[in-house]
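K.L.:
What follows is a structure written as structure tokens; I'll ask about it next.
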Amino acid sequence: MAASASTAAGEEDWVLPSEVEVLESIYLDELQVMKGNGRSPWEIFITLHPATAEVQDSQFVCFTLVLRIPVQYPHEVPQISIRNPRGLSDEQIHKISQALGHVAKEGLGTAMLYELIEKGKEILTDNNIPHGQCVICLYGFQEKEAFTKTPCYHYFHCHCLARYIQHMEQELTTQEQEQERQHVVTKQKAVGVQCPVCREPLVYDLASLKAAPEPQQPMELYQPSAESLRQQEELKLLYQRQQEKGGIIDLEAERNRYFISLQQPPAALEPESAVDVSREPQPPNALSAEQSTSLADQSTLPTSLPMTTQYTYEKTSGAGPNQQRPGETQKSVLDPPRHGRGSWRQYDRRHPKGGECCTPKGTSEIHELPPPEKPLKETVDLKAEPRNKGLTGHPQEKGPGSWQGPSARRTRDCARWERSKNRTPGSCYPHLPRGQGAYRSGTRREPLGLESEEGS
């Protein structure tokens, strides 16, 4: 009971609650108070602006003053901190903190909160010029220059901001026209001109901004120092050394390295093709004589033989009328073009029934093709095997092909052979009656018990 009574008596004697009530009546809603209990300190928040007779457009700097008041106040100095500074440099913020600390130490033991708040306003009023540079032109602000402040406390020269707004309005108009051309429907409403620093929507009067004078900034001529000149010389020598060793890549030369120009200059006329203007016209008789002479010269030139493509085909072992031994490959040259045959007789390519060889039209005898003037290709001449059905003896051995004379066997012509409709691949071979044993021809082995087509 005694402890609680002493605590209540101490709260009644504490000057902080009464001082806070006075501050709330002066600053109204600008002051925010967070009351603590007996162990935690109180906190007071207030946003300070320069004293400009409530003209907000002339207030270019501000900050939020935070005071943490301990339980032993006023016999203990409150903790001072600055938050959310606008238009102030770090150096200025540090100076403001030091100035407020000196005021608090001087008023130790008395009510000092009002003095701290008013000292902060006084410092802001004296430094009502924003520190820093215009983010558009990157020049600092001077006292006699026309500059403006946005609601988000960012600062620009009036002339620079007017140019920025005009540019952004043109960009927005171009985007709207492009969307209308492409028939794009935007669900979100188009946002106006935004702050170039924080992208907050701007509230501006373009006419008044354009009427402001252009900021005059002194043009500073660059004069390199001796150290910078020495570094330039060293870099120049290094560049030359790298260029000599091929370490510098020329982008233009590399780009045109594999460039092929399709534009060629017109070729000059040769003396032979140029028209001789001084030459007199000749009569028609002379022209005809010259033409006949040129034709005679051309007729005396040696005529080259026509080049014919030699087509060859290979025969592999298998069933057929011209079957060969396994592992043996024969090649034959197809008949040459008709214009190279000379005065040869035309042969009928139609094949009679029974598989007889082709014969010339109007004749019943088998003739041998005369040899051409020059063989197109030295290959083995394929001979047609006899197709007589009653042949029972051993077939004659094929001799080497030759163009020197007639062969022991008849030769087929160069015409294409066709198989009759009622013949099978094995019907062109001679057949033995059933039960007469195997038929052997030379070293070739045929299947046993071959039957003829007619008998069964």
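Every residue gets a Cβ built from N, Cα and C, even glycine.
Found this in Swiss-Prot, in case it helps:
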BINDING   Cys134, Cys137, His157, Cys160  Zn(2+) 1 binding site
BINDING   Cys152, His154, Cys195, Cys198  Zn(2+) 2 binding site
DOMAIN    18-127  domain 'RWD'
MUTAGEN   Cys134 to Ser  No E2 binding. Loss of ubiquitination activity
MUTAGEN   Cys137 to Ser  No E2 binding. Loss of ubiquitination activity
MUTAGEN   Cys152 to Ser  No E2 binding. Loss of ubiquitination activity
K.L.:
Of Cys152, Cys195, which of the recorded positions has the most Cβ neighbours inside 10 Å?
P.N.:
Cys195
K.L.:
Round to the nearest Å and give the CA-to-CA distance linking Cys160 (Zn(2+) 1 binding site) with Cys137 (mutagenesis position).
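P.N.:
It is 7 Å, counting Cα to Cα.
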K.L.:
Do any residues at least six apart in sequence from Cys198 (Zn(2+) 2 binding site), in the same chain, have a Cβ closer than 8 Å to its Cβ, and if so which, in order?
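P.N.:
For Cys198 (Zn(2+) 2 binding site), the qualifying residues are Cys152, His154.
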K.L.:
Taking the Cα atoms as reference points, how far is Cys195 (Zn(2+) 2 binding site) from Cys134 (mutagenesis position) in Å?
P.N.:
12
K.L.:
Give the distance between the Cα atoms of Cys134 (mutagenesis position) and His157 (Zn(2+) 1 binding site), rounded to the nearest whole Å.
P.N.:
6
K.L.:
Cα-Cα, whole number of Å: His157 (Zn(2+) 1 binding site) versus Cys137 (mutagenesis position)?
P.N.:
8
K.L.:
Could you count the residues of the domain 'RWD' (18-127) that DSSP puts in helix, in strand and in coil?
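P.N.:
Taking the domain 'RWD' (18-127) as a whole: 47 helix, 27 strand, 36 coil.
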K.L.:
Any idea what DSSP makes of Cys198 (Zn(2+) 2 binding site), helix, strand or coil?
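P.N.:
Coil, per DSSP.
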K.L.:
Around His157 (Zn(2+) 1 binding site), how many other CB atoms lie within 10 A of its CB?
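P.N.:
Counting Cβ neighbours of His157 (Zn(2+) 1 binding site) within 10 Å gives 25.
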K.L.:
Look up Cys152 (mutagenesis position) in the DSSP assignment and reduce it to helix, strand or coil.
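P.N.:
Once the DSSP labels are grouped into three classes, Cys152 (mutagenesis position) ends up as coil.
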K.L.:
Starting from the Cβ of Cys134 (mutagenesis position), draw a 10 Å sphere and report how many other Cβ atoms land inside it.
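P.N.:
For Cys134 (mutagenesis position), the count of other Cβ atoms within 10 Å is 21.
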K.L.:
Are there any residues in the same chain, six or more apart in sequence, whose C-beta is under 8 angstroms from the C-beta of Cys137 (mutagenesis position), and if so which?
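P.N.:
Listed in sequence order: His157, Cys160, Pro215, Gln217.
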K.L.:
Averaged across the domain 'RWD' (18-127), what pLDDT does the model get? Just tell me the whole number, please.
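P.N.:
Here the predicted model's pLDDT, averaged over the domain 'RWD' (18-127), is 89.
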K.L.:
Compute the centroid of the Cβ atoms of Cys152, His154, Cys195, Cys198, then list the same-chain residues not in that set whose Cβ lies within 8 Å of it, in sequence order, for the Zn(2+) 2 site.
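P.N.:
The surrounding set, listed in chain order, is Thr150, Pro151, Tyr153, Pro196, Val197, Arg199, Glu200.
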K.L.:
Have a look around His154 (Zn(2+) 2 binding site) and count the other CB atoms within 10 A of its CB, chains all included.
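P.N.:
Total other Cβ atoms inside 10 Å, all chains included: 21.
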